[in-house]
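S.K.: One structure, pasted below without further comment.
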Amino acid sequence: MTADRPALRTGDRDTRLSFGSNLSSFTDYLRGHAPELLPENRIGHRSHSTRGGDGMESGDLAPHGTTIVALTYKGGVLLAGDRRATQGNLIASRDVEKVYVTDEYSAAGIAGTAGIAIELVRLFAVELEHYEKIEGVPLTFDGKANRLASMVRGNLGAAMQGLAVVPLLVGYDLDADDESRAGRIVSYDVVGGRYEERAGYHAVGSGSLFAKSALKKIYSPDSDEETALRAAIESLYDAADDDSATGGPDLTRGIYPTAVTITQAGAVHVSEETTSELARRIVAERTEQGGSAR
């Protein structure tokens, strides 16, 4: 042993080994070294009851995101969401961003408790970037889906208090045999169960029942990107028509759904100009038809 290199103490060795074992997972590193920074640990200590101390439901205490839709099309997949967040029977926000690009070939939408969900998806994006920097290769789509499932499972304690987070993950699978069918959709339950959605479309949130009913009638797996985007916006319009927690196109304030498309070229945010034009066209057509679909 040299004089300028002191002996490694047992505690130091254990720390280094612990650090190295979870090095590729930024979430695991936070859990071991700064657990208070994880989304599920930033809500404060509350009773395990689903009611607040003043008799309010926990859903009334924090804004909730509502409806997200996803659908595959020939050569890609898209994710779209409305902009409304509710707090009990009030509109907490009219222009929440619920759709996020998480890396070059994936995106996630959020439904549930908005504050926790936004932090969770942002942490997920850091997780993917951290893994690629450490390992030198990006995670496969299945790897991404499993990582997000683990993070949702970590929020179980908050979910049992009524502060649930339900993301919707989409991505372009670079390992797919058929490039025209490489778009994939994965949904989750509040305990972290992951489910591959093979119908080609899915929706989560309070308006999901109405959105999926609309997509069932107009969805085609062979549609192009523009047709798929129109179907997504139309399904959100139908959801908003029946679900008060889902916000439809707001022509007065200029607030429209947001969307992300993912193809072999990567993930791209759809411009507001494109979504607003489609939304205005749909509203005009519905107005001519007395509010009913074509």
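Cβ coordinates are placed from backbone N, Cα and C, and glycine is handled just like the others.
None of the noted substitutions appears here; every position holds its original residue.
From Swiss-Prot, for reference:
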type	residues	note
ACT_SITE	Thr66	active site, nucleophile
MUTAGEN	Phe210 to Ala	Prevents full assembly of proteasome
S.K.: CB neighbours of Phe210 (mutagenesis position) within 10 A?
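M.R.: Taking all protein chains shown, Phe210 (mutagenesis position) has 21 Cβ neighbours within 10 Å.
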S.K.: Whole-number Å distance between the CA of the residue listed as 'active site, nucleophile' and the CA of Phe210 (mutagenesis position)?
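M.R.: Rounded to a whole number, the Cα-Cα distance is 12 Å.
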S.K.: Applying a 10 Å Cβ distance cut-off over all chains shown, what neighbour count does the residue listed as 'active site, nucleophile' have?
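M.R.: Looking across every protein chain shown, the total is 29.
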S.K.: Under DSSP, is Thr66 (active site, nucleophile) helix, strand or coil?
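M.R.: Looking at the DSSP assignment, Thr66 (active site, nucleophile) belongs to neither helix nor strand, so coil.
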